[in-house]
Amino acid sequence: MTLLALGINHKTAPVSLRERVSFSPDKLDQALDSLLAQPMVQGGVVLSTCNRTELYLSVEEQDNLQEALIRWLCDYHNLNEEDLRKSLYWHQDNDAVSHLMRVASGLDSLVLGEPQILGQVKKAFADSQKGHMKASELERMFQKSFSVAKRVRTETDIGASAVSVAFAACTLARQIFESLSTVTVLLVGAGETIELVARHLREHKVQKMIIANRTRERAQILADEVGAEVIALSDIDERLREADIIISSTASPLPIIGKGMVERALKSRRNQPMLLVDIAVPRDVEPEVGKLANAYLYSVDDLQSIISHNLAQRKAAAVEAETIVAQETSEFMAWLRAQSASETIREYRSQAEQVRDELTAKALAALEQGGDAQAIMQDLAWKLTNRLIHAPTKSLQQAARDGDNERLNILRDSLGLE
């Protein structure tokens, strides 16, 4: 049995290839059935995200194994083999185990240390459990990777610092306000970045969020998810005074929030401070706003400096994480080797028990026919001894003929001979 990990990711393949190799959720069962129909495959898990498509397999060794699996992947997706080979990586046994642990821990992600990948790996594993998982070693490898990912997050600072613009914006807000549960947040825009910001804020117990967007329909979908109120962009001037925090990310070519608008809001708030985080490019907030007393304006460049600093911290934590992965990989491979020995022991014991049962049955039959009990028992003992020592004796003789002293010593040790 061999463990394999093969696939492509954001480091080896452009998005144009990654999207062609991805497995859609509605066809995943079909793909797993097709994969497990391959004669060499004993068990399989398919991990398919926007940044990677990987197959984790338990296989029987055979000639042209790599070619057979690449051919299956190309046939399934109707790809040219040469196009795929240039971007494909292939890991076996120790390297496959280490790779999965690194992936689950966020060490192989586009955003170093990002936590979402662990959930994606867990889902891929759960999907494979629906009648597709046939290899206990593969199952154990995934379970081990989950515990390793948890250990990495617990024992290192890999996830402690923000390295995405959305997360950095929320981290900044948490640093300035003692508690986010009592503040009102105005989100301007409803795109992907604002979606991430809104979800982060909800996780930090923000009770009141207002979403201002050009189109109400898109904003309403997000508002329903996070429990926010939706307003039009034209209502910002009137509602701005309610907001303690404003986070803006639109595609507007011109600023949406001007200096005069913020001045009026501050006056209505009796100069209670406001935090404005402008993630947009071009900017949504006029730079002059930053000159106002009690208005604290941060641009995407300010966030980028925070992210760069935090990324350096994550890279330092990643070194510690790699040490954990190496240690856990070594322990898993030791367990795997022990499992291999256990199977050999089971086969050897089963073989011995089969000989015992066969000879005992013959002896009992002879006794039932009235044979001499002492002679029958002596014959049983003699035959049982000869049958059990036959194979080891042949191995000892062959090692002696070959002059293989190392093998002779191993056999002597195995047989308990001094």
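Note: Cβ is positioned from N, Cα and C throughout, glycine not excepted.
If you look for the noted substitutions, you won't find them, since the model keeps the original residues.
Around the Cβ of Cys50 (mutagenesis position), a 10 Å sphere holds 12 further Cβ atoms from the protein chains shown. Among the features that Swiss-Prot reports, active site, nucleophile is placed at Cys50.
Taken from Swiss-Prot, the feature substrate binding site applies to Thr49, Cys50, Asn51, Arg52, Ser109, Glu114, Pro115, Gln116, Gln120.
Counting every protein chain shown, the Cβ of Gly189 (NADP(+) binding site) has 27 other Cβ atoms within 10 Å. According to Swiss-Prot, the NADP(+) binding site annotation covers Gly189, Ala190, Gly191, Glu192, Thr193, Ile194.
DSSP assigns Gly7 (mutagenesis position) to a strand segment in the three-state reduction. Swiss-Prot gives this note for the published mutagenesis Gly7 to Asp: Loss of activity.
What Swiss-Prot notes for the published mutagenesis of Cys50 to Ser is this: Loss of activity.
Under its mutagenesis annotations, Swiss-Prot gives Arg52 to Gln the following note: Loss of activity. Cβ neighbour count for Arg52 (mutagenesis position) (all protein chains, 10 Å cutoff from its Cβ): 23.
For Arg52 to Lys, Swiss-Prot lists a mutagenesis experiment annotated as follows: 5% and 4% of wild-type reductase and esterase activity, respectively.
A mutagenesis experiment is reported in Swiss-Prot for this position, Glu54 to Lys, and the note states: 6% and 2% of wild-type reductase and esterase activity, respectively. Remark: Glu54 (mutagenesis position) has Ala5, Leu6, Gly7, Ile8, Asn9, Val46, Leu47, Ser48, Val103 as non-local neighbours, by Cβ distance under 8 Å and separation of at least 6 in sequence.
Classification of Cys74 (mutagenesis position) by DSSP places it within a helix. Looking at Swiss-Prot, the entry for mutagenesis of Cys74 to Ser says: No effect.
In the three-state DSSP scheme, His99 (mutagenesis position) falls into the helix class. Under its mutagenesis annotations, Swiss-Prot gives His99 to Asn the following note: 5% and 4% of wild-type reductase and esterase activity, respectively.
Counting Cβ atoms from all protein chains shown, Ser109 (mutagenesis position) has 20 others lying within 10 Å of its own Cβ. Among the mutagenesis experiments that Swiss-Prot reports, Ser109 to Ala is described with the note: 28% and 25% of wild-type reductase and esterase activity, respectively.
Under its mutagenesis entries, Swiss-Prot includes Cys170 to Ser with the note: No effect.
Here Gly191 (mutagenesis position) comes close to Ser249, Thr250, Ala251: these same-chain residues lie at least six apart in sequence, with C-beta atoms under 8 angstroms from its C-beta. Here the residue is the original one, while Swiss-Prot reports the published mutagenesis Gly191 to Asp with the comment Loss of reductase activity. Retains esterase activity.
For Ala190 (NADP(+) binding site), the count of additional Cβ atoms within 10 Å of its Cβ stands at 26 [all protein chains shown].
Under the three-state DSSP scheme, Ile194 (NADP(+) binding site) falls in the helix class. Sequence-distant contacts (6 or more apart, same chain, Cβ under 8 Å) of Ile194 (NADP(+) binding site) comprise Ala166, Leu187, Val188, Ile211, Leu222, Ile247, Ser249. Take Thr49, Cys50, Asn51, Arg52, Ser109, Glu114, Pro115, Gln116, Gln120, the residues named in the record as contacts for substrate: the widest Cα to Cα gap among them comes to 15 Å.
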